[in-house]
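Note sheet for the following structure.
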Amino acid sequence: MANLPPRKVTSASKSKQDVSPLQILLQMGFRRQRALKALAATGNRSVQLASDWLLTHVSDSNIDADDPREYIFYASPTGPLLSQLLEFWDKSKSTCGWNGAHNFLPHITLVSFFKAPDDTSLNLAKAVRQVVENVGDPPKCTLKLEPYVSHNFMGLFISEEHAEYLKKIAVQYVKQVSSVSSINLEAHVKSLHITLAYHFEESSYEDLKTLVEEMQPVEHSSWELRLYSRDPRFANHQVYKVTQGYSPQASDELELVLGDYIYIEEKEFDISPDGWVHGTSWLTGLNGYLPAVYTRRTAETDAWTLLKAVSLGNNCSDCKSESGSNTDSEMAGTYPHEDAADLAYKKSEETYQEWDKYWSEVMNSRSDSILTITQGLPMNWELSKAAEEMKNNITNGTSKSRRWVFALRHGERVDLTYGPWVPHCFENDTYVRKDLNLPLKLAHRAGGKGGYVKDTPLTRLGWFQAQLVGEGMRMAGVSIKHVYASPALRCVETAQGFLDGLRADPSVKIKVEPGLFEFKNWHMPKGIDFMTPIELCKAGLNVDMTYKPYVEMDASAETMDEFFKRGEVAMQAAVNDTEKDGGNVIFIGHAITLDQMVGALHRLRDDMEDVQPYEIGRNLLKVPYCALGAMRGKPWDVVSPPCPPSINSSSGRFDWRILIK
């Protein structure tokens with residue numbers, strides 16, 4: 001085949017890949033001011049999100065108003081410290097009622113609210129990354145938080161060394177933004193702290209003080225720099241989340257859509273004679289009267305837009321003092337993991353036998369690729385039908401395309417990787433990690449270690465598998481708006497890993513749906529024991545605490561028909577209820593979930609003649625960890641997923657003693 005000669009002259013000024021989201025929106029017919037407003041309001045995430053925002057705000061009387069958004073720059077804790085702070089939030093709220101701190105996620109303010117034109121939002125987000133690169137990594141010593149308690153304020157103040165680092169970040173961000181624009185902003189450099197409580201009743205002081213004193217902030221914490229924006233019109237409003245849908249019966253009433261946020265002035269509750277209040281929808285920008293009982297107050301930050309999040313270097317592992325060379329006792333095997341020689345022994349031996357078969361196949365057939373052995377015919381994902389259709393929808397300016405609905409099996413699970421693992425990994429009911437692929441830590445649950453026997457977590461590789469799928473979807477340009485997960489811990493963790501890889505906005509939460517759990521009778525011998533939504537949230541999983549499941553599940557036996565019907569009810573209801581809101585849907589469950597999705601959505605067709613009866617087929621054994629199935633509607637058809645699959649080889653446990661000669 002002849003080599004392709006390089007072109008020396010071209011009339012094209014830029015390729016399609018160089019076309020910006022703004023240019024695509026303009027090509028779709030949207031006015032420049034509206035397009036910029038939509039991109040700023042959705043964090044410049046995608047053309048699809050921006051066009052969806054424009055379509056939902058088509059009747060918003062404020063859509064053409066020249067009212068720039070407000071931005072704020074935070075340092076936000078993540079991981080165990082965030083879980084600890086959220087637990088404090090819950091306790092203080094239930095014990096003492098709402099106070100000012102509950103309006104926001106835990107944070108340290110680096111730059112206070114400032115207004116900026118919509119056409120600067122992308123550069124404001126880029127500046128966050130540039131600031132981290134300019135200032136460098138945070139100090140390597142442990143970050144310490146010092147509690148402070150008074151009658152009108154309670155908080156945690158940052159240790160001096162880390163406070164100086166964050167001040168440099170704040171000052172550098174102000175310089176970075178000011179150097180390229182005339183935006184007026186000011187760094188917050190005095191007494192950096194995390195607010196725990198303020199604007200609380202005097203009668204709550206003692207209870208709040210006790211909660212602060214009981215809390216011992218974890219020292220090994222992770223942090224992110226986050227840039228948020230909000231609609232300035234509602235700066236002094238309270239935010240309420242819709243918990244029950246409502247269709248207007250009068251022209252002055254506001255439609256309530258599950259998951260929407262409503263901006264309501266505090267005075268509305270004082271002047272209302274009948275429990276109806278006036279509010280404005282975050283989703284549509286429309287306003288009207290609504291029954292307050294159909295909403296629940298939530299943090300203002302839930303209705304903000306996250307433009308950029310950049311992780312700061314994890315420093316906790318570098319705080320240990322240096323040690324000398326290995327001692328004889330270390331070489332003899334005194335490490336905690338060395339007493340678990342039998343951990344995964346049987347599984348490892350099975351793996352080594354599979355490896356022997358594989359290498360025999362390679363040598364006999366002279367095959368040089370595992371793809372040849374395990375995959376059959378290769379597929380060109382760049383030219384797949386789904387990828388082409390998706391690409392055309394974007395580049396051709398199609399504002400309305402068929403929705404994606406996905407089904408994803410969970411990632412690699414601990415119990416099927418190691419066999420009986422709990423007896424090896426718990427000492428006096430305390431979890432000890434004895435293999436690098438085991439979880440770093442296990443969250444507290446009511447059932448203790450017995451709960452983990454019945455409800456296994458993911459391995460570290462399982463988390464990574466889930467992140468790979470999310471990353472693949474992100475690189476394919478597909479966003480997810482609605483995430484439903486089986487209540488099994490491995491499925492909820494897979495959902496979180498998927499969202500991490502997708503880099504989804506924190507507002508995209510995991511809805512734990514019992515209807516997606518696999519056949520109950522498979523688990524009857526050892527029982528079913530799920531973690532509660534609160535336990536999952538405390539474990540750092542972004543679970544929707546307000547979600548009301550479509551199916552309530554008990555521990556009684558069920559028939560196979562009842563199992564399939566349970567899944568059908570949940571999947572069909574989720575797809576139908578999210579249709580008006582729009583956005584793609586993913587169900588994260590078990591191996592059978594993929595087949596179950598196909599059957600459930602095919603039953604939404606008008607023509608039911610070709611629909612096959614539910615059954616557990618042989619394909620169940622061909623669904624590996626994090627296998628992804630895809631459908632598009634309407635009509636509902638099985639299509640190629642927008643990203644390729646991933647293949648993993650098994651790995652046995654290594655015994656270092658084989659090196660002793």
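Along the chain as shown, the residues are counted starting at 1.
Placed from the backbone N, Cα and C atoms, the Cβ positions cover glycine too.
Keep in mind the model shows the original residues, not the substituted ones.
Database features, via Swiss-Prot:
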ACT_SITE  ARG409  active site
ACT_SITE  HIS410  active site, tele-phosphohistidine intermediate
DOMAIN    16-57  domain 'UBA'
DOMAIN    235-300  domain 'SH3'
MUTAGEN   HIS410 to Ser  Abolishes catalytic activity
MUTAGEN   LYS526 to Ser or Asp  Impairs catalytic activity
MUTAGEN   LYS622 to Ser  Impairs catalytic activity
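All features noted in Swiss-Prot, drawn onto the structure.
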residue: ARG409; record: active site; Cβ contacts under 8 Å, 6 or more apart: GLY589, HIS590, ALA591, THR593, LEU594, VAL623, PRO624, TYR625, CYS626, ALA627
residue: HIS410; record: mutagenesis position; Cβ contacts under 8 Å, 6 or more apart: LEU458, GLY462, ALA466, SER486, ALA488, ARG490, CYS491, GLU493, THR494, ILE588, GLY589, HIS590, TYR625, CYS626
residue: LYS526; record: mutagenesis position; Cβ contacts under 8 Å, 6 or more apart: VAL453, LYS454
residue: LYS622; record: mutagenesis position; Cβ contacts under 8 Å, 6 or more apart: none
Discussion item. Within the domain 'SH3' (235-300), count helix residues (DSSP H, G, I), strand residues (E, B) and coil residues, in that order.
Written reply: 9 helix, 27 strand, 30 coil
Worksheet entry | the domain 'UBA' (16-57), counted residue by residue under DSSP: helix, strand, coil | 30 helix, 0 strand, 12 coil
Worksheet item: Could you give the mean pLDDT over the domain 'UBA' (16-57), rounded to a whole number?
Response: 85
Discussion item. Under DSSP, is LYS622 (mutagenesis position) part of a helix or a strand, or is it coil?
Written reply: helix
Practice prompt. Using DSSP with the three-state reduction, classify ARG409 (active site) as helix, strand or coil.
Written response: strand
